[in-house]
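See structure below.
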Amino acid sequence: MVMMLKKTVKKGLIGGMSFAKDAGKINWFPGHMAAATRAIRNRLKLSDLVIEVRDARIPLSSANEDLQSQMSAKRRIIALNKKDLANPNVLNKWTRHFESSKQDCIAINAHSRSSVMKLLDLVELKLKEVIAREPTLLVMVVGVPNVGKSALINSIHQIAAARFPVQERLKRATVGPLPGVTQDIAGFKIAHRPSIYVLDSPGVLVPSIPDIETGLKLALSGSVKDSVVGEERIAQYFLAILNIRGTPLHWKYLVEGINEGPHADCIDKPSYNLKDLRHQRTKQPDSSALHYVGDMISEVQRSLYITLSEFDGDTEDENDLECLIEQQFEVLQKALKIPHKASEARLMVSKKFLTLFRTGRLGPFILDDVPETETDHPNSKRVVVL
């Protein structure tokens with residue numbers, strides 16, 4: 001399955017993506033990131049501990065490889081954020097994988113106070129040996145764009161505010177749905193005796209992403225702006241993943257009318273209307289909106305199940321897979337209630353479909369496979385990114 005997907009991506013079959021030399025180079029690396037990377041490197045030299053925030057759905061792909069050598073020389077905790085959107089069984093395998101490599105790792109939800117408190121307890125434990133001899137300690141939070149650094153900083157800030165109600169504190173970090181919101185390095189105190197400061201940093205990518213699939217995973221999870229790759233391409237890539245993995249076949253219960261299944265909670269109890277799914281944790285919609293979105297999500301999953309179950313081709317055949325994806329775009333347009341003759345209908349389908357994935361409405365996913373072979377082991381050349 002993995003080799004098939006890599007082959008499909010490399011040949012440019014996902015959304016007609018052409019990465020040939022004459023096709024033009026995708027610019028993953030906005031200009032401000034170069035200066036930000038230099039600033040981060042300078043702060044890392046002074047930091048006593050690094051919290052590297054990664055997206056739990058892409059534990060390996062969301063690592064900034066350019067900073068790994070510098071971070072590996074520091075006390076470091078890998079925080080796999082957005083655990084509520086990740087498959088819990090696979091996530092447990094990932095945390096065990098990192099721990100087996102003697103790398104501290106914890107899965108968190110940056111919006112959960114109890115989850116962040118567990119992370120801070122681990123930070124305190126890691127700093128225990130230097131707390132007695134250092135009057136001031138620096139903890140730096142780093143990560144690629146849109147992995148939830150600012151949300152984590154805000155939660156830490158709230159905890160610090162409760163500890164020190166009269167201290168002078170910086171404003172909370174800005175949280176937005178687009179990558180690259182935080183563009184400056186700022187910090188605030190979270191403890192006395194010794195003084196412990198937490199430094200936030202802007203999200204930065206590597207200047208060049210040589211692995212196309214890694215780039216697509218970053219785009220799918222929202223770490224690369226949709227406009228860089230194109231929503232249609234990203235949606236087609238996600239459909240390829242679903243089909244090759246056979247995920248829609250697990251949604252059979254929707255066709256049979258059974259109110260049970262691996263993602264039943266995600267379908268029967270949606271929390272937001274589709275328009276507001278990009279802005280989670282907003283006010284609750286009324287019951288009619290809940291039913292509308294619930295029906296729409298069910299119809300999306302039901303449609304994908306039917307198209308894949310009735311598909312008589314081979315998902316490992318590039319042409320067959322491409323035909324299946326085209327068919328699924330047609331049924332998704334109907335399921336998402338997009339007018340048949342609407343201009344830019346495919347773009348509208350792509351945007352709504354991606355929103356459902358990114359907000360967990362289609363169920364929990366992890367896109368990266370846990371390394372199993374010796375060549376994928378963290379001590380090998382590849383795992384410089386741990």
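Each residue, glycine too, has its Cβ placed from N, Cα and C.
Nothing has been swapped: the model has the original residues at all the noted spots.
As annotated by Swiss-Prot, GTP binding site applies to ASN81, LYS82, LYS83, ASP84, ASN109, ALA110, ASN146, VAL147, GLY148, LYS149, SER150, ALA151, GLY203, with the evidence given as similarity to another entry. The Cβ of GLY148 (GTP binding site) has VAL53, ASP55, ASN81, LYS82, ALA110 as same-chain neighbours under 8 Å, each 6 or more residues away in sequence. DSSP assigns GLY148 (GTP binding site) to coil in the three-state reduction, placing it in neither a helix nor a strand.
The domain 'CP-type G' annotation in Swiss-Prot covers 37-207.
The annotation that Swiss-Prot gives for the mutagenesis experiment SER150 to Phe reads: In sin2-1; loss of function. Around SER150 (mutagenesis position), taking its Cβ as the centre, 23 other Cβ atoms fall within 10 Å, counting all chains.
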Entry from the binding-site residues list ASN81, ASN109, ASN146 having the most other CB atoms no farther than 10 A: ASN81
Rounded Cα separation (Å) that holds between ASN109 (GTP binding site) and SER150 (mutagenesis position): 12
All-chain count of other Cβ atoms within 10 Å of GLY203 (GTP binding site): 25
Number of other Cβ atoms within 10 Å of the Cβ of LYS83 (GTP binding site) across all protein chains: 22
